[in-house]
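Participant: What follows is a structure written as structure tokens; I'll ask about it next.
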Amino acid sequence: MSHASRRRWRRATTSAATAALLCGALLTFPSAPAAAQVRLGSGSYTTVLPPGASGPSDHTGAPVAPKVTADFTQPVVTNDWWSSLIFQRYPGNPYGENLYAHPLSFKAQAHGLEVGYPDTPELVADGLKYQYTHSPDFVLGIHGLNAPAAKVAGYSDWTVTADLSDGTRQLRTTIGQGLPFVYADVSGGPIRVEFTAPPTVWRRSGNAVGVTVNGHHYALFAPSGTTWSESDTVFTADVGGSGYASVALLPSPDDFDRYAPYAYSFVTSTTLTYDYDPASATLTSTYRVTTEAREGTAQGTLLALYPHQWKETTTALTDLSYASPRGPMRVVEGDRFTTELTTHGILPSLPTVDSADHQRLRALIDAELHASDPWKGASDTYWTGKALGRLAQLVPIADSIGYTAGRDALLDLLKNKMEDWLTADGPGDNAQFYYDDQWDTLIGFPASFGSNTELNDHDFHYGYFITAAATIARYDRSWISEERWGPMVTTVLRDANNPDRDDERFPWLRSFSPYAGHGWASGHAGFASGNNQESSSEAMHFAASAALLGSLIGDEELRDLGVYLHTTQASAMRRYWQNADGDAFPAGYSHDVVGMVWSDGGDHRIWWDGTPEELYGINYLPITAGSLYLGHDPEHAAAMHQSLVTRLGRQPQVWRDIHWAHQALSDPDAALAAFEAQWQSYEPESGSSKAHTYQWLSTLAEFGTVDTSVTADTPHYAVFRDGDRRTYVAFNPTGQPLTVTFSDGTTLTVPPGQLATG
């Protein structure tokens, strides 16, 4: 059974305990399309589900609709930390799974919202997984509430408002990542807090109570003029016909008075904005909260930051902190905080060095180009995507060695396949995209890995299509024009990560969780452990492809989206998948790397019964020039490679090319030597080719490792160092000559559409 088959099987069996685009302006997407096909330039998609195909479904295969309230008006979000509230994966569970917002965790139930603080890790599965499991300290509800289901009433960038109603009583709670508060609006009865153990009350201040339960400290705040009635494990506050309350998680009882001023400053919205400044090679991200004072005049709140945020923030930190599966969270005070990251460039390809054997490169390109099936039997969005990516990487190599006929033949292959997929030709079309206006998503058929039924992995799949489109655009700008294939390409891109908040066809950043700093793969998050992300590198591949495409078509919004995603995820990936700072994994966890990040922890396993090489490699592939982030710290890259070798007791034998490419980011000479000894006998990983691996290794053997101490005033550059010698590379996506200035004073003049090296 192939690794794909194993991956598909485990995903399928693991259970849980138009707006048409481009042409300069958006058109109104009809709520009930008059025709099955919606044309965008030369391309089209269908609004009718292909015969025999399935859209979003529950675990039994029955179609499901988003679980939202009657007053919900936003695009439907999937692939987030709270998605099990909106996507009912299991027919017997209308309330959703555990929700890990950090520092708090939650689970909706008929009588209210469970609230807990998972601050103690446990090791499970023979120590392969660490997890901070949700265990409720109390249920926040209304006296007599018996809601048949939980629904989503609204959301913002990292919060969600959950609705529990039974026709007489209604509880709406707003919860969010980094929020130590729970905000509740109630009607139909008294607010009710039922603890899971008798609490210790250490503070009574009329409408506010401080308690400790299960070793965790909370402050309960009801409206002024009300009091809390206490009866063993049940506390109630009569707020009349309707009212509000908040609950705060306190680091210690001594912090009661630091949280009380914000008890009635209810968070109503959260917003992430980012600004990329090429001149300074800086990405500035600002996280804002909007609050409403239910009493008093207080504004802002207290926010707990993940390590990738507080270690890069320019905002003053307090001395308050919490535990989380990502490491210690630090607290800021106010209505916003800002992070700053250095951008280290995204290249479309590496240069080919003169020392490489160009005749061998040509022969290896021909082996791919003239294979009996260059697509290797691919038919669905994932495997077709990987084949597109493999062939796309060969185009600039062929061009760099003067093999123009090979380059053009490869481009023809890419164009024909892309045009087939980007055109919906009716019921018999075996390669097309379908827009689901109920779920606000674009699904490619044939689908795979639950990209249709579970809305999994859209950025993983579609990133390959965007790479192919960017490669074509690099050599044929007319192909990507608004009159031809550009509108359909950018529609595919925007399904996965839409930067335009006014484009109601798709949610903003479906495949990226801005507070978490990375994406979530599962559309429904229907797991007791929350959501998960396995292949961080395929998410990074999408980001790189978006940045390159945006630059090539002159769309700064898409370019900056790609830069934001790539830079932010690189910061999170090294910390949460590879524990680069040493404080993400808990004490006693014996592994150097996890194959998957879960909402509740990390797992040294993957979705199929793979080898150690695959566990490490699924977070490296596909290897492209956008993968240089894996070598931003060559010592850390070397440690990761040695970690795998130590575990194996030998050099990698599976996906050897992926691991040679990764090894080359710290020891390119050794990686090239290994390739030279085995290049005629090894089997390439399905998304890789011998030509690309050889070119990658030979270039890095000459250039050295990535040098992040030097930046440039363009999104598309890299600097390498071999001893005292630096090599500078830049790409010019425009139609005019471009002078790139590096931070050490070096300049490169780059011809239109070309790479330059100095």
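Glycine too: its Cβ is placed from the backbone N, Cα and C atoms.
Where a substitution is noted, the model still shows the residue that was there originally.
Just lifted these from Swiss-Prot, have a look:
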ACT_SITE  Asp457  active site
ACT_SITE  Glu534  active site
ACT_SITE  Glu538  active site
BINDING   Tyr382, Lys386, Asp457, His461, Asn532, Glu534, Glu538  (1,3-beta-D-glucosyl)n binding site
MUTAGEN   Trp439 to Ala  Decreases enzyme activity on laminarin but not 1,3;1,4-mixed linkage glucan
MUTAGEN   Asn456 to Ala  Decreases enzyme activity
MUTAGEN   Asp457 to Glu  Decreases enzyme activity
MUTAGEN   Asp457 to Ala  Loss of enzyme activity
MUTAGEN   His458 to Ala  Decreases enzyme activity
MUTAGEN   Phe460 to Tyr  Increases enzyme activity on laminarin and insoluble 1,3-beta-glucan, but not 1,3;1,4-mixed linkage glucan
MUTAGEN   Phe460 to Ala  Severely decreases enzyme activity
MUTAGEN   Tyr462 to Ala  Increases activity on insoluble 1,3-beta-glucan
MUTAGEN   Glu534 to Ala  Severely decreases enzyme activity
MUTAGEN   Glu534 to Asp  Severely decreases enzyme activity
MUTAGEN   Ser535 to Ala  Increases enzyme activity on laminarin but not 1,3;1,4-mixed linkage glucan
MUTAGEN   Ser536 to Ala  Increases enzyme activity on laminarin but not 1,3;1,4-mixed linkage glucan
MUTAGEN   Ser537 to Ala  Increases enzyme activity on laminarin but not 1,3;1,4-mixed linkage glucan
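Set these features in their place in the structure for me.
Facilitator: In sequence order, Tyr382, Phe449, Gly450, Ser451, Ala521, Glu538 are the residues of the chain that are 6 or more apart from Asp457 (mutagenesis position) and have a CB within less than 8 Å of its CB.
Summarising the environment of Glu534 (mutagenesis position), the number of other Cβ atoms within 10 Å of its Cβ, over all protein chains shown, is 27.
In the three-state DSSP scheme, Glu538 (active site) is classed as helix.
The secondary structure of Trp439 (mutagenesis position), as reduced to three states from DSSP, is coil rather than helix or strand.
Asn456 (mutagenesis position) falls within neither a helix nor a strand when secondary structure is assigned with DSSP, and so counts as coil.
Sequence-distant contacts of His458 (mutagenesis position), defined by Cβ-Cβ distance under 8 angstroms and a gap of at least six in the same chain, are Asn79, Thr441, Ser451, Asp495, Ala496, Arg510, Ser511.
On its own chain, Phe460 (mutagenesis position) has Tyr382, Ala521, Ser535, Glu538, Ala539, His541, Phe542 as residues at least 6 apart in sequence with a Cβ closer than 8 Å to its own Cβ.
Mapped onto three states, the DSSP output places Tyr462 (mutagenesis position) in helix.
Counted within 10 Å of its Cβ, the other Cβ atoms near Ser535 (mutagenesis position) come to 23, all protein chains included.
The Cβ neighbour count for Ser536 (mutagenesis position), using a 10 Å radius over every protein chain in view, is 26.
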Participant: Quick one: of Tyr382, Trp439, Tyr462, which of the recorded positions has the smallest count of other CB atoms within 10 A?
Facilitator: Trp439
Participant: Rank aside, I only need the closest one: which of the binding-site residues Lys386, His461, Asn532 has its C-alpha nearest to that of Trp439 (mutagenesis position)?
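Facilitator: With Cα distances computed to Trp439 (mutagenesis position), the winner among Lys386, His461, Asn532 is His461.
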Participant: Measuring Cα to Cα, tell me the gap between Lys386 ((1,3-beta-D-glucosyl)n binding site) and Ser537 (mutagenesis position) in whole angstrom.
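Facilitator: Rounded to a whole number, the Cα-Cα distance is 13 Å.
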Participant: Taking the residues Tyr382, Lys386, Asp457, His461, Asn532, Glu534, Glu538, which the record names as binding (1,3-beta-D-glucosyl)n, find the longest CA to CA distance and state it in Å to the nearest whole number.
Facilitator: 22
Participant: If I take the alpha carbons of Ser537 (mutagenesis position) and His461 ((1,3-beta-D-glucosyl)n binding site), what is the distance between them in whole Å?
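Facilitator: So the alpha carbons of Ser537 (mutagenesis position) and His461 ((1,3-beta-D-glucosyl)n binding site) sit roughly 12 Å from each other.
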Participant: Distance between Asn456 (mutagenesis position) and Tyr462 (mutagenesis position) at the Cα atoms, whole Å?
Facilitator: 11
Participant: Using a 10 Å cut-off on CB atoms, tell me which of the recorded positions Asn456, Asn532, Ser537 is the least crowded.
Facilitator: Asn532
Participant: Once the DSSP letters are reduced so that anything not helix or strand counts as coil, what is Tyr382 ((1,3-beta-D-glucosyl)n binding site)?
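Facilitator: Reduced to three states, the DSSP call for Tyr382 ((1,3-beta-D-glucosyl)n binding site) is helix.
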Participant: Cα-Cα separation of Ser536 (mutagenesis position) and His461 ((1,3-beta-D-glucosyl)n binding site), in Å?
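Facilitator: On Cα coordinates alone, these residues lie 13 Å apart.
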Participant: Roughly how many angstrom lie between the C-alpha atoms of Asn532 ((1,3-beta-D-glucosyl)n binding site) and Tyr462 (mutagenesis position)?
Facilitator: 19
